[in-house]
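S.K.: My questions will all concern the structure given below.
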Amino acid sequence: MSRIQRCFKSLASAGFFRTVEDNKLELLSHGREYAKLLQQHWTRLRPLAAHLGATKEPINPVNIQRFSFPQSQQFRNNFQKLVKDHPRKAKCPTLLKHQSTCSGPTSNSLFGIKGPTLHLTTDFLVEPHRALEHFYNMQRESKIWWMRLSSNPSRYRIVPCDLAEDLNPNDYQAIDIRTSYGDAGEVTVEQLSLVRIVDDKDFRLPDARTGEIVQPTVIRSVIELETTTCALLLDGCDHGRDSQSLLLHRVLAPYQCGIACVESDSELSADLSDLCQHLKHVLNHAGLRLSEGDGIRTTKNASHLAEHLLETDMLGIPYTLVINEQTLRNGLMQLRSRDTRLAETIHISDVPDYLLNIFKN
């Protein structure tokens, strides 16, 4: 069994995705939660954008509309919505964000996705004389964004796309941002396309600096949510370490923290249970996402605890609070890290501020 095949099996057993007909992937409960967090993270990217919401009508696959999208009715409707609903942002340069369902997912060499899929689209309307400058800047920003989400940033690269002979490179440009899994194949996580629009009286904006009316050039970014979710999950699993763990970005991990209670003295079990419930309330109130179920796992000994921590590692949970009878006496507990598999001692009064600072940084 190859390394990537082991990752597929591990992610399926952990409840992130499964293989269905025609070797296509379907997200399971943990995978859907990860996709939801990734979608929210994308929404916060480039916060000055005008958010136009979701398009109800399904669209054709993105590869068909790579350069023809400015002629689509959806694009026209979005532009009119910008001018009407966001007049202060209707200047060049500006950003539009919208989401749409696609009935036909794009294919890649590593896996397919069971449709339909959600497209996260950003349209950057820029001054024509600075279009290439903006295009290169957007490439760099997007690649950095993906690298920050990755457990192995070096696997991401920018791949220029060949243009048809009838397309002028001054008017059309396209690149893919791809993540590589060695000999197993590559996955495109984002497509960037530049289209220069000429002589369209219905598509004009004032230049934000000069006030001159210009014909914007459009740079479009398209992210296929389900495909990129599976790619990032594979990224977190395919790390080459000896340990079986899922190295998800702390911000995107479906569960950020767990509570493990080592209960070796039955006489103190009620007090330990009360303490666990208190910690659970504190962490929930702070907005941290606890592990599945009630977030608390009771263990009897060190061996049982080690088995539980292996399970949390495979779920990608970054931190686990380990409490025992000693915690009742002096307030000290262990904060165990998924990435290092080491634990540090913290005081109960440090919860949740210490954890919140970790996730903010």
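All residue numbers here begin at 1 and follow the chain in the order shown.
Every residue, even glycine, has its Cβ placed from backbone N, Cα and C.
Per Swiss-Prot, the features are:
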MUTAGEN   GLY31 to Glu  Loss of mitochondrial DNA which disrupts mitochondrial morphology; larval brains are smaller due to defective cell proliferation leading to death at the pupal stage
S.K.: In sequence order, what residues of the same chain, 6+ apart, have a Cβ less than 8 Å from the Cβ of GLY31 (mutagenesis position)?
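M.R.: Non-local contacts for GLY31 (mutagenesis position): LEU11, GLY15, PHE16, PHE17, THR229, CYS230, LEU233.
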S.K.: For GLY31 (mutagenesis position), which of the three DSSP-derived states applies: helix, strand, or coil?
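M.R.: For GLY31 (mutagenesis position) - judged by DSSP and reduced to three states - the answer is helix.
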